[in-house]
Amino acid sequence: MSRRSQRLTRYSQDDNDGGSSSSGASSVAGSQGTVFKDSPLRTLKRKSSNMKHLSPAPQLGPSSDSHTSYYSESVVRESYIGSPRAVSLARSALLDDHLHSEPYWSGDLRGRRRRGTGGSESSKANGLTAESKASEDFFGSSSGYSSEDDLAGYTDSDQHSSGSRLRSAASRAGSFVWTLVTFPGRLFGLLYWWIGTTWYRLTTAASLLDVFVLTRSRHFSLNLKSFLWFLLLLLLLTGLTYGAWHFYPLGLQTLQPAVVSWWAAKESRKQPEVWESRDASQHFQAEQRVLSRVHSLERRLEALAADFSSNWQKEAIRLERLELRQGAAGHGGGSSLSHEDALSLLEGLVSRREATLKEDLRRDTVAHIQEELATLRAEHHQDSEDLFKKIVQASQESEARVQQLKTEWKSMTQEAFQESSVKELGRLEAQLASLRQELAALTLKQNSVADEVGLLPQKIQAARADVESQFPDWIRQFLLGDRGARSGLLQRDEMHAQLQELENKILTKMAEMQGKSAREAAASLGQILQKEGIVGVTEEQVHRIVKQALQRYSEDRIGMVDYALESGGASVISTRCSETYETKTALLSLFGIPLWYHSQSPRVILQPDVHPGNCWAFQGPQGFAVVRLSARIRPTAVTLEHVPKALSPNSTISSAPKDFAIFGFDEDLQQEGTLLGTFAYDQDGEPIQTFYFQASKMATYQVVELRILTNWGHPEYTCIYRFRVHGEPAH
């Protein structure tokens, strides 16, 4: 049976017994006399026990009794200590003594004692001092809620133990410092031994790893070096951790209890304010709204408790007045209820009113919390629906946009493809028509040449017949002449010799004529074939071509003066060049630690020695180099040289420059130069490519800047092998 049920049962029994009691005057007088005969200590004990049950504050749940003593003892402190009401309170305490001996109520008192609210129970053992101390503690509160220390279960003994732990921790820390000061040799010996062994292991491992890495391929070594650097860092961290653990027993553990207790106390003091210091992020907005509403509900409950306390004070004053009137009436000889019956009646009324108020407060609180939760759920559901609608709308818009972009892209690509196809088809048709015309002309010329070649034997035969027809007539005329003429004739042998010589001359002449006609035909045919793209050369032409090629090669392969040649007096202004790209390949290392890297300076681009790898590389696809020429000239062209694809290990030259610009400067200190031209290097073309300036009138310059805008796709660096500048001297 609960406490409320027992009290109601007791009150009903008292009411039934009160009908047969004696007169109120005698009972009141007797009871008052009995009470005033008690000792002061007994009176205070009964008052403390009665104040514990006077007016419990309204609370939710089973913890409502833990805050009872504040309201009861504050009322007693303000109104009832030393008043006639103490007599009535003593009687009610006698009626409720059997309730305090029950296990349920004693368990509740133990819980209150742990929270710092069981002052009345401790007063039974300590007397007046404990009771006054409990009254002072509860009267100092302002809201009916216990402090954070009371809720956490802190007592004076706990504070004393934490202070002793702090003092012991400080003493152990001082002893550790004193040990370090008085005995430093041991500490430094351990530290030196640990550093020496660690360094020996580190250098040995680095040497072995260096040998292992250098015997592997380049890519494998790079990946392995990265992994080993990471492993070395991990080893260093492990060594530091081991060192900290090694020195841990020497005194670091003395600081742990003090730090832990201080941190726990700090966290317990800061715990109620955590929700106020959090950032109002989107993720915790709902939780913060619930917390704020719960706190507002707590403030309302505090206000309601204050109102209930004030009403209870008013009811107590009115009850006191009623008792005084009743006592006066009893002394006057009138017949009325006894004092005990009146007290039982009033206490039953107060308990019923208290139960009603608690039930109403519980219902109102539950209804209010349910309304708040329903509102929060509705808001959360509405926010979720709005967010889902927005997401769906955004996804639909993005899908529509993507579909529109796809259709636009398809239409644009189809139109562009059709336009390019039509243009390409027209160009091919025009080229085909021109080729047909040229082929027809070539066929006609070939037929005419064939006809001329076919007529050559007939011409030779006609010439021979003409000679044979003319020779007998000459002989006949010579033989029929006079003797004087015959005396000048040669002998037969001489005549045969003359005839043989004449025949040789005729054959030589005919051969020359045939060769001349053949050369003319071959020359005309070669010109025609050269126009059509078919090259047919003779041995003489081959010799001439080879001779010209060798001469061009001896003339620096382009046959133009290079005013940017370093051996001719040109130089690179290194302070106005891009940063050189480091290859990260160490030529000199110690225990795997690189000490010196090899890298080419910008001077390489002014030197004629060109072979793979002997170039100047700068970081990224963009860079520049400023060159002072050997003389002031009027620039006409520039030449850019790169290694061919056939000499590249990967058969690609993605590090070659693509788009570049040439600027001219009047002096070294000039910040911005004059743009002379913008060109593009073709990676599929010749290794040496010359670019001519289009300006008709060019000023004279002695400082030229080569500015690389893009390369052919290498993301890390760009290479320049040789740069030349051509022009006319200013004088």
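Just so you know, glycine gets a Cβ as well, placed from its N, Cα and C.
If you look up Swiss-Prot, you'll see 569-730 marked as domain 'SUN'.
Among the sequence features in Swiss-Prot, the mutagenesis site Leu432 to Ala is noted as follows: Disrupts homotrimerization; disrupts interaction with SYNE2; when associated with A-435. According to DSSP, Leu432 (mutagenesis position) sits within a helical segment.
Leu435 to Ala appears in Swiss-Prot as a mutagenesis experiment; the accompanying note says: Disrupts homotrimerization; disrupts interaction with SYNE2; when associated with A-432. Sequence-distant contacts of Leu435 (mutagenesis position), defined by Cβ-Cβ distance under 8 angstroms and a gap of at least six in the same chain, do not exist.
Around the Cβ of Gln446 (mutagenesis position), the number of neighbouring Cβ atoms within 10 Å comes to 14. Classification of Gln446 (mutagenesis position) by DSSP places it within a helix. Here Swiss-Prot notes a mutagenesis experiment, Gln446 to Leu, with the remark: Stabilizes homotrimerization; no effect on interaction with SYNE2.
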- line: Cα-Cα, Leu432 (mutagenesis position) versus Gln446 (mutagenesis position), nearest Å, comes out at 21
Cβ-Cβ neighbours of Leu432 (mutagenesis position) (radius 10 Å): 10
